[in-house]
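Copied from Swiss-Prot, the annotated features are:
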type: MUTAGEN; residues: HIS20 to Ala; note: Loss of enzyme activity
type: MUTAGEN; residues: HIS20 to Leu; note: 32% of wild-type enzyme activity
type: MUTAGEN; residues: THR23 to Ser; note: 63% of wild-type enzyme activity
type: MUTAGEN; residues: THR23 to Ala; note: Loss of enzyme activity
type: MUTAGEN; residues: ASP56 to Ala, Glu or Asn; note: Loss of enzyme activity
type: MUTAGEN; residues: GLY77 to Ala; note: Strongly reduced enzyme activity
type: MUTAGEN; residues: ASP81 to Glu or Asn; note: Strongly reduced enzyme activity
type: MUTAGEN; residues: TYR123 to Ala; note: Strongly reduced enzyme activity
Amino acid sequence: MKFFNYRRVPYAEIRAFSVHILTASGSFLAFLGVVAAAEHRFVDMFWWLGLALLVDGIDGPIARKVQVKEVLPNWSGDTLDNVIDYVTYVLLPAFALYQSGMIGEPWSFVAAGAIVVSSAIYYADMGMKTDEYFFSGFPVVWNMVVFTLFVIQASEVTASIVVFLSVILTFLPINFLHPVRVKRLRPLNLGIFLVWSVLGMYALLLHFETPPWVVVGVVATGLYLYVIGFILQIFPKLGRA
């Protein structure tokens, strides 16, 4: 009597499932980030987070290339991706904010709680994307927001305003940029995002002992990425061919 029905697994299925494993590896990188943040090694935490985001950036194109959805229809890459995104974009940055005590007590705790709850609700919104691939409402990219606050060594007041304003904007019909998928001003948007990323990595290499010109650059590029979606929403003809 056979309890298991063994079959030869096609190479296409092995290849497709390996992409899911790649995506899931982001959870382990996030765990390493949690360990680092718990020990107040925030520079190390952001390096682990950066690696997780690199995985997040490459797994989608690879999945489409090898047709994961068609080969493994019973495994939801979208669900897996959302789980990893919530951990890396929301939970880990919120924990870092709390551990750092950036906003003081008890407000760092309150802010972290507001971040994780509002973001969980946002992930359930089926209409979070517009027809032009803007995000409707603040798209819970708390990894970028909290990282920027660390880079500029924000004061309690500044950090509080940024965090609680972003929580409120999560639920308002204001457009936010997806730097890759939005076509309007795409070359400029990608260029600004690249500059922000390079400056951020430089700040990490300096262990957040950030010179003024880097702070100015991070703030300027970060503000652009934060508000350009709303500007394009107000001026619907701007950036159209």
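Along the chain as shown, residues are numbered 1 onward.
Note: Cβ is positioned from N, Cα and C throughout, glycine not excepted.
Everything Swiss-Prot records as a feature, shown here on the structure.
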residue	record	Cβ within 10 Å
HIS20	mutagenesis position	18
THR23	mutagenesis position	23
ASP56	mutagenesis position	18
GLY77	mutagenesis position	18
ASP81	mutagenesis position	18
TYR123	mutagenesis position	14
For HIS20 (mutagenesis position), the one of ASP56, GLY77, ASP81, TYR123 that lies nearest, given that the mutagenesis positions are compared by Cα: GLY77
Using Cα positions only, nearest of the mutagenesis positions to GLY77 (mutagenesis position) (THR23, ASP56, TYR123): THR23
THR23 (mutagenesis position) to TYR123 (mutagenesis position) - Cα separation in whole Å: 18
Distance from ASP56 (mutagenesis position) back to ASP81 (mutagenesis position), taken between C-alpha atoms, in Å: 8
Spatial separation of TYR123 (mutagenesis position) from ASP56 (mutagenesis position) - C-alpha basis, Å: 16
